[in-house]
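Data block below; observations after.
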Amino acid sequence: MTITVGDAVSETELENKSQNVVLSPKASASSDISTDVDKDTSSSWDDKSLLPTGEYIVDRNKPQTYLNSDDIEKVTESDIFPQKRLFSFLHSKKIPEVPQTDDERKIYPLFHTNIISNMFFWWVLPILRVGYKRTIQPNDLFKMDPRMSIETLYDDFEKNMIYYFEKTRKKYRKRHPEATEEEVMENAKLPKHTVLRALLFTFKKQYFMSIVFAILANCTSGFNPMITKRLIEFVEEKAIFHSMHVNKGIGYAIGACLMMFVNGLTFNHFFHTSQLTGVQAKSILTKAAMKKMFNASNYARHCFPNGKVTSFVTTDLARIEFALSFQPFLAGFPAILAICIVLLIVNLGPIALVGIGIFFGGFFISLFAFKLILGFRIAANIFTDARVTMMREVLNNIKMIKYYTWEDAYEKNIQDIRTKEISKVRKMQLSRNFLIAMAMSLPSIASLVTFLAMYKVNKGGRQPGNIFASLSLFQVLSLQMFFLPIAIGTGIDMIIGLGRLQSLLEAPEDDPNQMIEMKPSPGFDPKLALKMTHCSFEWEDYELNDAIEEAKGEAKDEGKKNKKKRKDTWGKPSASTNKAKRLDNMLKDRDGPEDLEKTSFRGFKDLNFDIKKGEFIMITGPIGTGKSSLLNAMAGSMRKTDGKVEVNGDLLMCGYPWIQNASVRDNIIFGSPFNKEKYDEVVRVCSLKADLDILPAGDMTEIGERGITLSGGQKARINLARSVYKKKDIYLFDDVLSAVDSRVGKHIMDECLTGMLANKTRILATHQLSLIERASRVIVLGTDGQVDIGTVDELKARNQTLINLLQFSSQNSEKEDEEQEAVVAGELGQLKYESEVKELTELKKKATEMSQTANSGKIVADGHTSSKEERAVNSISLKIYREYIKAAVGKWGFIALPLYAILVVGTTFCSLFSSVWLSYWTENKFKNRPPSFYMGLYSFFVFAAFIFMNGQFTILCAMGIMASKWLNLRAVKRILHTPMSYIDTTPLGRILNRFTKDTDSLDNELTESLRLMTSQFANIVGVCVMCIVYLPWFAIAIPFLLVIFVLIADHYQSSGREIKRLEAVQRSFVYNNLNEVLGGMDTIKAYRSQERFLAKSDFLINKMNEAGYLVVVLQRWVGIFLDMVAIAFALIITLLCVTRAFPISAASVGVLLTYVLQLPGLLNTILRAMTQTENDMNSAERLVTYATELPLEASYRKPEMTPPESWPSMGEIIFENVDFAYRPGLPIVLKNLNLNIKSGEKIGICGRTGAGKSTIMSALYRLNELTAGKILIDNVDISQLGLFDLRRKLAIIPQDPVLFRGTIRKNLDPFNERTDDELWDALVRGGAIAKDDLPEVKLQKPDENGTHGKMHKFHLDQAVEEEGSNFSLGERQLLALTRALVRQSKILILDEATSSVDYETDGKIQTRIVEEFGDCTILCIAHRLKTIVNYDRILVLEKGEVAEFDTPWTLFSQEDSIFRSMCSRSGIVENDFENRS
């Protein structure tokens, strides 16, 4: 947390700044207090650029101000392919050039073109021409208009949300005049649907125009049947009076076509404005979610873990975008309904009310169905969130899952969640499909009932004009009823999604007042940097807060019920009352005495100390005593319950290393201006020069997501360099030395902490007590919650905790080492500094030579690690459709597909022929048949169409759900078994996108698109066949109209498809950035870089919207031009009818016109469905790729090569001529490695950074396969075994222990293979629980509300937060040791496993390892050499080769050995060796 507390910022200014808050009652603490001249300036802009015209957006949108060159390249470049299209011969062969700069690009023309061009969207033609010749590039698109940029849109939305917040608070103050401001902020909750109202106000003009267009489109479609009636009556009269002039009929024909044209124009503009609103709303809410997470409190982040936020942005916002495009239809629905009712009554008389009654009956049935759909959607969302959260956790920790062979366990967990999710989705889809089938069949059923009633009332009154005009009106209502369920269904999704998002936006935030209160008081001693006076701090009790919120909810619900049932419950305690009593007891217990050693660390009480400017303070203590918490308390990140903290100067906390997916340089300067001299000095003092030299592109090498190309020590030093590069007054360092070896640690201490930062106030939490003498004073934290501060000598005299810790440290050796260095320095005389630099340079050169192969093996030659986002080009391959169909039908394909085709044909035939049969009935075609014959068959065709339609939708739904389920699960299975090299080089956001947005598309959108496409295609074919049957000459026009249709569709798809894919790629960048920001939230807030990352997000969202806006416009362009084709089609038909070119009856004309005048809608619908299907098939394509084509590791199980259960019984490991590379084609990392490790031997592995230490572990676990040679364990070649059989026999304690959200029990034994007694025993043996305390711990139970606050920290049922955030790093390492004990393996690998624990705990762990794994083979990679000096043998690696391999004493005895030199630098002397033989 970075804060600045000084006189330069007045309290008034701070309060004014805190007003600039979005979507929350509270301000962001981390960005309010600042006077630092070296602040993050990469997203800054001058006040003079804040013009009301929006021109400042252009300046803010310059990528070079806050994006590195790699970021710009990623979002502005993609591969170029020439297009080969059907009509390429009509265009010139010249390939258009790609604009290279923004100046060469045209601004989005929507507000900069004439009315005619806007009316027909002609301004999009340049993009279509380019897209027809080659693949569209990001720079081909129109650049963002400031009025449509996310910055402008979000500013408007923010103002509306603040207005609603203030309005809500004002109401609360009026109801509770005694309430304090803090109570108002906490309790004034927004009304439901506030976010929706804010969005509607943001887009009020735009959305109002959409509603106007929707009403106009509905009105024109409602009046068109009246022209149809006139046309039929004209044909009827013309058949009787042959001499009638045809001009009147031609006028009717042209009038009908003009009405169709107006309808198509308004319909397309309605969709354009509403879809545009959907795209913009999604962008706004994406930014709102990210900005909220920057301000969210710890409890809010507990309630909304990263996986849940990701689910909001990827899934819910996509549904909201889709829903907003249909909602204006609801506003236009009453108008068309009124028009149709009036015209039906005019045509048919009061009898029309019968059919209208059927419509209203169906509407009320649909309300019940909507309630069911709502319930299924809410239930499905719960499982979707759980699945996405688990997938995110799995992907973040996939290496750990591979180490522990937990792939099957997590695959099963995900499969179980997915099965439950699919169950709800299936029920929702079936309910929705029944509703759609009913809505589409309702007009036919209503017309059937109406005509039957009309016949009974008036047996002879069947005029063709009235009948078919009414049928057209019913068909218009059919179209409306088709869209109504979609509008309401998507509206339900939108309301649910916005409700979930509103709960996030209302979540509690960091208290900004805590930062303001840290300003020094008047009279503050200027010599002090920090002072604490009677301060108490505590971490939030998440479980208690959850219980309180639950009780509030129950009380609120019960209060509503009691209003209705007050008499029945009078005098009886309610459930909420009991809950409140239990909560009171919890709060009392919580404040009672407790043994901090046995429970979770909660906080500090009554802290009193001060720190002077320039002091170097060390904080130490046993693990779990709150060292990191004390730093957070100083930084203002921990909740203060009492006292006063005063900070005088800029303060920066350097916490757990977070590495951004960017170059090394960008990670170090982190948004500050680049100063080469300062940068080089920072790199030197942080001991990074040698590491940068070995990287292919030096400090411009892309590190890769999650720092995949770096060791733990390198990540720690880059994290340190980032903080040092910032110019601050007070530095808080959280164990920055734990991940580096003693030599590097000493260099950092000398050159950085006590060198470059010598004049700064430095506070270091550490276990490295060998350097404690360098501290001005030391703060020792005790297991009883006490804090003791003093000089080292003072504390040695009185503090038993420090005395115990020092007994395990190498302090005395360090003194000897310093004495030796003093002698050397004296001999060197005047060469002091120059000689040290030269020596360091030589050491770094050696390190460069030794580690070049190792590290370069992880990086491709140009310095990039992340693979480029895959973007398909041209049409979807048939293979994808084949794989999708295979997943959909399984073994029933020979039945399901033919049956579906039969049902589609049957539905179309019955639907169309019911109208034909109505014409037969109207003209009494079969003279000798009774009316019951016509009525019976008409009824049959109507109800058969309904039954066939239901069957068709049900089968398609079943197939779509099955395909989505199995493709997702197969992709999950494959990603769990893909090599680490793929995971390391693929951004997490991209992978997660496959299991969020792509999966959601298959669950909810693809089936709908396929249904639309198949049904509308069948309808169009049916209408064309009908026209040819009645008007044979029309067959001549069909090829010409087909060519025009294909011409338009081909031009559209050439660009529309590519721009949609481009939008998907740009969307992935937005999601990648969001995931990265969520993962590095603490670091970003500490460096006050929120604005920079929000600016980067704005840039990426704008790039996404440049494509997204065009996707919308292209759909409308093609819609209008297809309308023209359909109008030409209709004009030919109507002219053939009115001119009597063929002798057809008026009733037959009525049938033709009823369907021909629907053609514009049918053509638009099918093209939209085809396009949407192809877009959704892109999601299927990506999932199919993951499900079938991801690279796989070697066989997970080999039944024919399963070793005996007792293998390995000895633990002997032999490396024979082993060569190892991280990926095929990359340099060899381990070279010709030959080792023979005997059964039960304890091998210590050491070497400089990049020497290949951790690579041995990768080779043993076969994370990648050997390039040459073999590894034998108990004479079994491990390459012949299945990975499951190999890895489950190995145990590892990694450097970065991982905990999964859940309980300790699930983290130790996710398969439930062990008994509780075995797990308790492992916790005791691992040192997590004292043996004497075990009986008491076993008896502990959660309290009445299910909270675990009073239980032992390592109780099996103790809750584990996401990424184990409620456990310290040392505690997580104890649990990693316990995991290894649970596995009961014969071979144990320690990868710098005790780097983050104090020396006492380190000693205890080493002792337990010796005791518990005494008969096991141990390979220990360590930078604390003292932990391995008494191992059986030491392996020293250099350049991936064996440099030395012998007993520790033998190597130490050799004056020129590498091991001897390393021991000397670590202060290890002869007395440290127990075995000197």
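We count from 1, first residue shown onward.
Cβ coordinates come from backbone N, Cα and C, glycine included.
Per Swiss-Prot, mutagenesis Asp71 to Ala is noted as: Causes the protein to be retained in the endoplasmic reticulum (ER) and degraded via ER-associated degradation.
In Swiss-Prot, a mutagenesis experiment is listed as Glu73 to Ala, annotated with the note Causes the protein to be retained in the endoplasmic reticulum (ER) and degraded via ER-associated degradation.
Here Swiss-Prot flags 207-493 as domain 'ABC transmembrane type-1 1'.
According to Swiss-Prot, the domain 'ABC transporter 1' annotation covers 581-808, on the basis of sequence analysis. Across the domain 'ABC transporter 1' (581-808), the model assigns an average pLDDT of 83.
Classification of Gly624 (ATP 1 binding site) by DSSP places it in coil, neither helical nor stranded. There are 23 other Cβ atoms within 10 Å of the Cβ belonging to Gly624 (ATP 1 binding site). Sequence annotations record features per position, and here Swiss-Prot assigns ATP 1 binding site to Gly621, Pro622, Ile623, Gly624, Thr625, Gly626, Lys627, Ser628.
Taken from Swiss-Prot, the feature ATP 2 binding site covers Gly1247, Arg1248, Thr1249, Gly1250, Ala1251, Gly1252, Lys1253, Ser1254, and the record attributes it to sequence analysis. Secondary structure at Gly1247 (ATP 2 binding site), as computed by DSSP, is coil.
For the mutagenesis result Glu1392 to Gln, the note given in Swiss-Prot is Abolishes ATPase activity.
As a published mutagenesis entry, His1423 to Arg appears in Swiss-Prot alongside the note: Abolishes ATPase activity.
Put simply, Glu1392 (mutagenesis position) is 22 Å from Thr625 (ATP 1 binding site) when counted between their Cα atoms.
Sorted by the number of other CB atoms within 10 A, the binding-site residues Thr625, Ser628 start with Ser628, the lowest. DSSP assigns Ser1254 (ATP 2 binding site) to a helix in the three-state reduction.
Here the candidates are the recorded positions Arg1248, Ala1251, Gly1252, Glu1392, and by Cα distance the one nearest Gly624 (ATP 1 binding site) turns out to be Glu1392. Using a 10 Å Cα-Cα cut-off around Gly621 (ATP 1 binding site), the binding-site residues Gly1247, Arg1248, Gly1252, Lys1253, Ser1254 reduce to an empty set. In this structure, of the binding-site residues Gly621, Pro622, Gly626, Gly1247, Gly1252, the smallest number of CB atoms within 10 A of the CB marks Pro622. Among the recorded positions listed (Ile623, Ser628, Glu1392), Glu1392 has its Cα nearest to the Cα of Arg1248 (ATP 2 binding site). With respect to Pro622 (ATP 1 binding site), the closest of these recorded positions in Cα terms is Glu1392, chosen from Gly1247, Lys1253, Glu1392. Cα of Gly1247 (ATP 2 binding site) to Cα of Glu1392 (mutagenesis position): a distance of 12 Å. Comparing Cα positions, Ala1251 (ATP 2 binding site) lies closest to Glu1392 out of the recorded positions Ile623, Gly626, Lys627, Ser628, Glu1392. When the Cα atoms are compared, Ser1254 (ATP 2 binding site) and Gly626 (ATP 1 binding site) turn out to be 30 Å apart. A C-beta separation below 8 Å, combined with a sequence spacing of at least six in one chain, links Lys1253 (ATP 2 binding site) to Ile1245, Cys1246, Gly1247, Ile1421, Leu1437.
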